[in-house]
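Participant: What follows is a structure written as structure tokens; I'll ask about it next.
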Amino acid sequence: MAKYTREDIEKLVKEENVKYIRLQFTDILGTIKNVEIPVSQLGKALDNKVMFDGSSIEGFVRIEESDMYLYPDLNTFVIFPWTAEKGKVARFICDIYNPDGTPFEGDPRNNLKRILKEMEDLGFSDFNLGPEPEFFLFKLDEKGEPTLELNDKGGYFDLAPTDLGENCRRDIVLELEEMGFEIEASHHEVAPGQHEIDFKYAGAVRSCDDIQTFKLVVKTIARKHGLHATFMPKPLFGVNGSGMHCNLSLFKNGVNAFFDENADLQLSETAKHFIAGIVKHATSFTAVTNPTVNSYKRLVPGYEAPCYVAWSAQNRSPLIRIPASRGISTRVEVRSVDPAANPYLALSVLLAAGLDGIKNKLEAPAPIDRNIYVMSKEERMENGIVDLPATLAEALEEFKSNEVMVKALGEHLFEHFIEAKEIEWDMFRTQVHPWEREQYMSQY
């Protein structure tokens, strides 16, 4: 049931002096886009009559089929806490529809709903996500452009005066709470200038909406503090990168399908099949969960990011960890995902991988309770531990050869995603980087 009715929204915008409405959506690369309308056009928006040119959006449609419609999700209505000069701004997150009234297959949000329908057909009622997005704060220069100077030199769980981002982080939390977020914790992360704010899990679509809103709020409030917030996975060499650990759980009629108090580790057969599916498809879905050239600079040994496909209930070196909580809180934590990922697409491939394990009753390998980082290559091979792709190019090749993952995106999204990412890789591959000049200019 919607949090607001149409009548509630029309009343609120008058009472709160809302002057503009943002109709937001997400493109294939995970970038937030919007069409902004004056409040006088609210009725038109609520009638699903607002059009936009889909050919101008990365991965949408060709110019000869460009008309698309924005259908606002009333559940996502919120008034931004910060006020513009001429009045308040509210927003809806929208689904994209074709002119004939059918969902647009290139809309990442619609795609996640399609995979959730497949989940429901298997008898499950809910798929929850608890994300842990990390970000860096850099100083701005006098022109308002980002610099490479970090805001502080703090470390894990530091506090002021070492943690100079504390006030900015607090303001972000307050703004998020005003927008309906339930914030569980916030703290300084391992690297200098790195931060994490954890918010409560929610259903799959709502949680992905929250991730997109979170990124927008973090960047907006950081700029008010003279800072630039980035969710780039590895902005600096020699320090930890930013991840977005994803805590996943399946429910059946209000009961956590991953929990069985009488089973080994109190993990149900459903949970073990789900883990097996994640393990089987990990090297393929990495192209979506870690979608940039820079993502693979994070997935290297020594910086607490997973490089190897394994699972454990005890240690944090594998791809998959099972946190200690049980009962309704039983969950599978996938640790490779980074915050550059399009959350709707990332969750689509993660759910599809897990469901494939459940449908085919795949057997999970034995858990690995040793520190994988110190194991030799031979030891890893003996234990059936494979490496995650080392580059975006490797990840794309793995992805293209996996039928389950291709179907998880659907033909339209798959083709446009691959096209965009192969162009990105080729641009990187042919670029001459500063390291090369430093290494070779004098030597040769």
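Numbers run from 1 along the shown chain.
Every residue, even glycine, has its Cβ placed from backbone N, Cα and C.
What Swiss-Prot lists as Mg(2+) 1 binding site is Glu132, His245, Glu333. The annotation ATP binding site is assigned in Swiss-Prot to Glu184, Ser249, Arg316, Arg321. Residues or ranges marked as L-glutamate binding site by Swiss-Prot: Asn240, Gly241, Arg298, Glu304, Arg316, Arg335. What Swiss-Prot records for 16-101 is domain 'GS beta-grasp', and it gives sequence analysis as the kind of evidence. Quoted from Swiss-Prot, the note attached to the mutagenesis of Arg62 to Ala states: Highly resistant to inhibition by glutamine and AMP. Regulation by TnrA and GlnR is abolished. Only small differences (less than 2-fold) in its steady-state kinetic constants compared with the wild-type. Similar sensitivity to Met-Sox that compared to the wild-ytpe. Quoted from Swiss-Prot, the note on the mutagenesis of Glu304 to Ala is: Highly resistant to Met-Sox inhibition. 8- and 2-fold increase of the affinity for glutamate and ATP, respectively. Strong decrease of the affinity for ammonium. Quoted from Swiss-Prot for the published natural variant Glu10 to Val: In strain: PCI 219. Here Swiss-Prot describes Gly43 to Glu as a natural variant; the accompanying note says: In strain: PCI 219. A natural variant is reported in Swiss-Prot for this position, Asn253 to Asp, and the note states: In strain: PCI 219.
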Participant: Taking the Cβ of Ser249 (ATP binding site) as reference, which residues of that chain separated by at least 6 in sequence fall under 8 Å from it?
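Facilitator: Counting only residues 6 or more apart in sequence, the Cβ neighbours of Ser249 (ATP binding site) under 8 Å are Phe127, Asn128, Tyr201, Asn256, Ala257, Phe258, Ser329, Thr330, Arg331, Val332.
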Participant: For a quick check of understanding: given the listed ATP-binding residues Glu184, Ser249, Arg316, Arg321, what is the maximum Cα-Cα distance in angstrom, as an integer?
Facilitator: 21
Participant: Glu10 (variant position) has how many other Cβ neighbours within 10 Å of its own Cβ?
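Facilitator: Excluding its own Cβ, Glu10 (variant position) sees 14 Cβ atoms within 10 Å.
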Participant: Suppose the Mg(2+) 1 site is Glu132, His245, Glu333. Which further residues of the same chain have a Cβ inside 8 angstroms of that site's Cβ centroid?
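Facilitator: Once Glu132, His245, Glu333 are set aside, the remaining close residues are Gly130, Pro131, Gly243, Met244, Cys246, Asn247, Arg321, Val334, Arg335, Val337.
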Participant: What does DSSP assign Glu304 (mutagenesis position), in three states?
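Facilitator: Where Glu304 (mutagenesis position) sits, the three-state DSSP reduction gives coil.
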Participant: What's the CA-CA gap between His245 (Mg(2+) 1 binding site) and Arg298 (L-glutamate binding site) in angstrom, rounded?
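Facilitator: Roughly 13 Å, rounded to the nearest whole number.
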Participant: Would you list the DSSP helix, strand and coil counts for the residues of the domain 'GS beta-grasp' (16-101)?
Facilitator: 14 helix, 45 strand, 27 coil
Participant: I need the CA-to-CA distance for Glu333 (Mg(2+) 1 binding site) versus Arg321 (ATP binding site), whole Å please.
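Facilitator: Cα of Glu333 (Mg(2+) 1 binding site) to Cα of Arg321 (ATP binding site) measures 5 Å after rounding.
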Participant: Run through Glu132, Glu184, Arg298, Arg321 for me and report the binding-site residues whose CA is within 10 Å of the CA of Glu304 (mutagenesis position), in sequence order.
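Facilitator: Of everything listed, what lies within 10 Å of Glu304 (mutagenesis position) (Cα to Cα) is Arg298.
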Participant: Of all the recorded positions here, Gly43, Gly241, which one's CB has the most other CB atoms within 10 A?
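Facilitator: Within the set of recorded positions, the most crowded position is Gly241.
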Participant: Starting from the L-glutamate site formed by Asn240, Gly241, Arg298, Glu304, Arg316, Arg335, give every other residue of that chain whose CB sits within 8 Å of the mean position of their CB atoms, in sequence order.
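Facilitator: Close Cβ neighbours, site residues excluded: Gly243, Tyr303, Ala305, Pro306.
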Participant: Measuring Cα to Cα, how many angstrom lie between Glu10 (variant position) and Glu132 (Mg(2+) 1 binding site)?
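Facilitator: About 34 Å separates the two Cα atoms.
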